[in-house]
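One structure coming up, written as structure tokens, with questions to follow.
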Amino acid sequence: MPTPSAPSPQPKGFRRAVSEQDAKQAEAVTSPRFIGRRQSLIEDARKEREAAAAAAAAAVASSEPGNPLEAVVFEERDGNAVLNLLFSLRGTKPSSLSRAVKVFETFEAKIHHLETRPAQRPLAGSPHLEYFVRFEVPSGDLAALLSSVRRVSDDVRSAREDKVPWFPRKVSELDKCHHLVTKFDPDLDLDHPGFSDQVYRQRRKLIAEIAFQYKHGEPIPHVEYTAEEIATWKEVYVTLKGLYATHACREHLEGFQLLERYCGYREDSIPQLEDVSRFLKERTGFQLRPVAGLLSARDFLASLAFRVFQCTQYIRHASSPMHSPEPDCCHELLGHVPMLADRTFAQFSQDIGLASLGASDEEIEKLSTVYWFTVEFGLCKQNGELKAYGAGLLSSYGELLHSLSEEPEVRAFDPDTAAVQPYQDQTYQPVYFVSESFNDAKDKLRNYASRIQRPFSVKFDPYTLAIDVLDSPHTIQRSLEGVQDELHTLAHALSAIS
């Protein structure tokens, strides 16, 4: 597919780049309203992690001595209490452990599991280890057993069993992934451009209802956009398209040309999600699904695992065409969709989603940060020059100029570094990560994902649109059989053409 043969710009200062635009564009780029940015997946993921950590800390703090059963978490099962207990030994003598174990023997507790772990709260002069025991004891003996353990051990507390967070196993279960972040809802946020516009707020509710009612397998309902909405789209479309030839990566340019040819991408009409979804399905297997706003990080990333991109249908307020505090269809259709039409980038996006399934809150926050610095704000090298591939850049006139100017710092993409890099959500990014190629980024991401601690691996089955959980020799063997069938087909094809 040929790409526009426009000369690539040399990096220049951001202010110089802005000064070369017309007055209206320059004002939009530098105005405070434009510089503010939508809430990110990272912020949502961090809030989820901090809330979970606070709940766990509160549970630990409330399990100090007093009432032996106060704040103890256990499961009732046929008259028995089943629980997890953590404790540290009192002193360093070998007999310390035997005294603790003797307590469980005295009460005839059935021990299911016993292990040592690094102590979360090591005590001075004590081994930096603690003991985890899962046991079962008659419910009537539980209080006495806990009191006895506390007499011979330190830092005794119950612990919830580490459970893998729920995640969808089949694509239809994405109907359950609808947790929205409401901070930038025009009904709730005083700073939202549409807060004082009752007509706009009512329009948003009408379009949001489409997403709330949508179920997997249904065609995405069409939206009849108003003249004002189309005018807003036109201003964004024309302004950004003028930069793509010199600032966007070749994959975005090729995808954008195809969308103009086959999906009705043009300045005087907003594409319908159903038409775009059908096009993507044929190109890379990705599908669109309507969403009413900004999804929680875990739900959004889980959707990517199924090659489903959650996409808004509403458009930003007419008073702020160059900026939206939340994702809207300009951001999705102009930034994300052309990139999802590329097979390698589509696989990269799905890999991030697969890595998120069953991951801890801490890992979700890190993956969201990797997503932020790649899929949203990533740069790549092409023909020795920097180009933009992140949707946050390709749908933001000001940041697209800024990212390829001399002002920001550019670092080589490394998932371990990007995962903990502080991000900027109030102005333009001071740091961007550049990938040598999408294949290189994909390989680095897979290496990073392989080190995420989960008691299983996952594999997407493209025939059933389901997630295979590889947690036993049997499930792995079954998956290998499918790979062997594919290899046989490829080997036959090679022999046929050689």
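Residue numbering: from 1, along the chain as shown.
Every residue gets a Cβ built from N, Cα and C, even glycine.
From Swiss-Prot, here are the annotated features:
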BINDING   H331, H336, E376  Fe cation binding site
MUTAGEN   Q310 to H  Does not affect Vmax for phenylalanine. Increases KM for phenylalanine
MUTAGEN   H323 to Y  Does not affect Vmax for phenylalaninet. Increases KM for phenylalanine
MUTAGEN   W372 to F  Does not affect substrate specificity
MUTAGEN   D425 to V  Shifts substrate specificity from tyrosine to phenylalanine
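Neighbours and distances for these, please.
Cβ neighbour count for H331 (Fe cation binding site) (all protein chains, 10 Å cutoff from its Cβ): 24.
DSSP assigns Q310 (mutagenesis position) to a strand. Taking a C-beta cut-off of under 8 angstroms and a sequence separation of 6 or more, Q310 (mutagenesis position) has the following same-chain neighbours: L288, R289, P290, V291, L295, D299, F300, S303.
Just so you know, the Cβ of H323 (mutagenesis position) picks up 23 other Cβ atoms within 10 Å once every protein chain is counted.
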Quick one: pull the CA-CA distance for E376 (Fe cation binding site) versus H323 (mutagenesis position), whole Å only.
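E376 (Fe cation binding site) and H323 (mutagenesis position) have their Cα atoms 15 Å apart.
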Identify all same-chain residues not among H331, H336, E376 whose C-beta atom falls within 8 angstroms of the centroid of the Fe cation site's C-beta atoms; report them in sequence order.
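Close Cβ neighbours, site residues excluded: P327, E332, G335, V375, G390, A391, G392, L394, S395.
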Measuring Cα to Cα, how many Å separate H336 (Fe cation binding site) from H323 (mutagenesis position)?
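Between the alpha carbons of H336 (Fe cation binding site) and H323 (mutagenesis position) there are 16 Å.
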To the nearest whole angstrom, state the Cα distance for the pair H331 (Fe cation binding site) and H323 (mutagenesis position).
10
Please give me the CB contact count at 10 A for H336 (Fe cation binding site), counting all chains in the structure.
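For H336 (Fe cation binding site), the 10 Å Cβ neighbour count is 23.
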Roughly how many Å lie between the Cα atoms of H323 (mutagenesis position) and W372 (mutagenesis position), rounded to a whole value?
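Cα-Cα distance, H323 (mutagenesis position) to W372 (mutagenesis position): 18 Å.
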